[in-house]
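Below: the structure, in structure tokens.
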Amino acid sequence: MKTFEILKHLQADAIVLFMKVHNFHWNVKGTDFFNVHKATEEIYEEFADMFDDLAERIVQLGHHPLVTLSEAIKLTRVKEETKTSFHSKDIFKEILEDYKYLEKEFKELSNTAEKEGDKVTVTYADDQLAKLQKSIWMLQAHLA
């Protein structure tokens, strides 16, 4: 797979995760509602930024980003969540798994971009990896 193709898959993943985390944000139940509501808002905002950054990088590489949800659904590898009631521990476990998946995908992006001599995408991917690894560490500590 080429760099721009991985970017498109990640763009699809980002928009699906944006919606998935909104579902958690709106439908969390329990005594820690306020904390989880705030935390999930921060997370879905990160996915919105990621979606836009990925699209802009795709354009910079001379390709067209995803512009429809139907395209995103075809390309995503993220499992959508259709339930509408959640407890915080389940939410954070699911987000942790999604972060681990993204970590793997951004490593692939970094390696592929490196092989193609695309230093800008390598830097972007490595920056995302640093953020994801910190988030993974924090969620693992929270769930311990």
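Glycine residues also receive a Cβ, built from the backbone N, Cα and C atoms like all the rest.
Every residue here is the original one, so none of the noted swaps is modelled.
Quick look at what Swiss-Prot annotates:
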BINDING   His25, Asp52, Glu56  Fe cation 1 binding site
VARIANT   Glu46 to Gly  In strain: 5060d, YS8 and Isolate 96T/KAD
BINDING   Glu56  Fe cation 2 binding site
VARIANT   Ile58 to Leu  In strain: 8826
VARIANT   Val59 to Ala  In strain: SS1, G21, YS8, Isolate 96T/THO, Isolate 96T/ROS and Isolate 96T/HAR
VARIANT   Glu80 to Asp  In strain: 8826
VARIANT   Glu97 to Gly  In strain: 8826, RHP901a, SS1, DB2, Y06, Isolate 96T/THO and Isolate 96T/FRE
VARIANT   Gln140 to Glu  In strain: 8826, SS1, DB2, G21, MI 355, MI 356 and Y06
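Annotated features taken from Swiss-Prot, shown on the structure.
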| residue | record | DSSP (3 states) |
| --- | --- | --- |
| His25 | Fe cation 1 binding site | helix |
| Glu46 | variant position | helix |
| Asp52 | Fe cation 1 binding site | helix |
| Ile58 | variant position | helix |
| Glu80 | variant position | coil |
| Glu97 | variant position | helix |
| Gln140 | variant position | helix |
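Of the listed variant positions Ile58, Gln140, the Cβ environment within 10 Å is emptiest of other Cβ atoms at Gln140. Between the C-alpha atoms of Glu80 (variant position) and Asp52 (Fe cation 1 binding site), the distance comes to 20 Å.
Nearest by CA distance to Gln140 (variant position), out of the binding-site residues His25, Asp52, Glu56, is His25. Cβ environment of Glu46 (variant position): Lys131 lie under 8 Å away, each six or more residues apart in the same chain.
Across the structure, Glu56 (Fe cation 1 binding site) and Glu97 (variant position) are spaced 26 Å apart at their Cα atoms. Reported as a whole number, the C-alpha separation between Ile58 (variant position) and Asp52 (Fe cation 1 binding site) equals 10 Å.
Here the recorded positions are Glu56, Glu80, Glu97; the one with the fewest Cβ atoms within 10 Å of its Cβ is Glu80. The recorded positions listed here are His25, Asp52, Val59; among them, His25 has the most other Cβ atoms within 10 Å of its own Cβ. With respect to their backbone Cα atoms, Asp52 (Fe cation 1 binding site) and Val59 (variant position) stand 11 Å from each other.
For the pair His25 (Fe cation 1 binding site) and Val59 (variant position), the C-alpha distance works out to 31 angstrom.
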